[in-house]
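Trainee: Sharing the feature lines straight out of Swiss-Prot:
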BINDING   His83, His182  heme b b562 binding site
BINDING   His97, His196  heme b b566 binding site
BINDING   His201  ubiquinone binding site
VARIANT   Val238 to Ile  In strain: Isolate SAS10
Amino acid sequence: MTNLRKTHPLMKIINSSFIDLPAPSNISSWWNFGSLLGVCLIVQILTGLFLAMHYTSDTMTAFSSVTHICRDVNYGWLIRYLHANGASMFFICLFLHVGRGLYYGSYMFLETWNIGVLLLFAVMATAFMGYVLPWGQMSFWGATVITNLLSAIPYIGSDLVEWIWGGFSVDKATLTRFFAFHFILPFIIAALAGVHLLFLHETGSNNPSGLCSDADKIPFHPYYTIKDILGVLLLILVLTSLVLFSPDLLGDPDNYTPANPLNTPPHIKPEXYFLFAYAILRSIPNKLGGVLALVLSILVLAFIPFLHTSKQRSMMFRPFSQCLFWILVADLLTLTWIGGQPVEHPFIIIGQLASILYFLLILVLMPITSLFENNLLKW
């Protein structure tokens, strides 16, 4: 009798994706982040569902409903902080996952990579709308500033902003629709993640060497299931430590003040994981230019496969490209720091230089260095 997991229509799909999947024998812990992102998404959907049971998307009661969740609902404080800090963990895993893809040349799987870029945009949109929901000062002003950027679009800009707002300012209509979108988007993200996996399993995983691993495959279960469980346990350890010891470490104190349209906070800044993009936005004095740079800072990832000039896929054996990669990482950390600083000297010039370096590295220096390394192979 054939095993049920190989014959049952539904089990067959699960089996070919998570049990009998042929995987390269040499993939490192950098390949754990895909499964960690899946765990993060499940945690976010579950905690979000329980929060939505008690939350009210009305400007008069939104702030107090969040307070009610933290004070009166059984373990409401835990659910709320798991959701808020879970988002931070989600983005940390996302950035490490993308970084892994850049370093080891996983972007050569075009369909998988492009769906990944789309997923990144979807997750960023979801996180932005979620940040608006508690209706604190930073929620309100963050929503006002970021939605206002669309007014930079020529001709249709101002109409578009008012259409998104549902009025002449960020108000009840905006909050209600943001809640609706924030609720539906994670399910769209889950569907996209399924497509992401579908495309990945068409080609099989990449590996650190960047070479074809067809000659040396091992089954996903038990080898990588055990490895993934270790990653999940570490993720849970970090998340619970953050939630139970310093839940407000990554938050903004201004968001504990109810939204007040008549009082602007001294420094409007987004959540920790958006600061690098915010720094790029602020470093360009022109509004439209800033918006384009903001979008391009993520969209540039979609161009990377076409800028691959190296004869080798991975950076494992390319020391010069490795140097540039780590300079890019340092540059992103610099941008993150700048995004949280006030707009004054010397932060303005540092932000501008870091923004120029970011695009220069990806679009110019890395492809040229790859060509140089190709020539070194001839020696």
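Just so you know, glycine gets a Cβ as well, placed from its N, Cα and C.
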Trainee: Please identify, among the recorded positions His83, His182, Val238, the one with the smallest Cα-Cα distance to His196 (heme b b566 binding site).
Mentor: His182
Trainee: About how far apart, in whole Å, are the alpha carbons (Cα) of Val238 (variant position) and the residue listed as 'ubiquinone binding site'?
Mentor: 30
Trainee: Between His83 (heme b b562 binding site) and His201 (ubiquinone binding site), what C-alpha distance do you get in Å?
Mentor: 30
Trainee: Does anything in the same chain, at least 6 positions from His182 (heme b b562 binding site), have a Cβ under 8 Å from its Cβ, and if so what?
Mentor: Gly48, Thr126, Met129, Gly130, Leu133
Trainee: Long-range neighbours only, meaning 6 or more apart in sequence with Cβ under 8 Å: which ones does His201 (ubiquinone binding site) have?
Mentor: Ser16, Ser17, Leu21
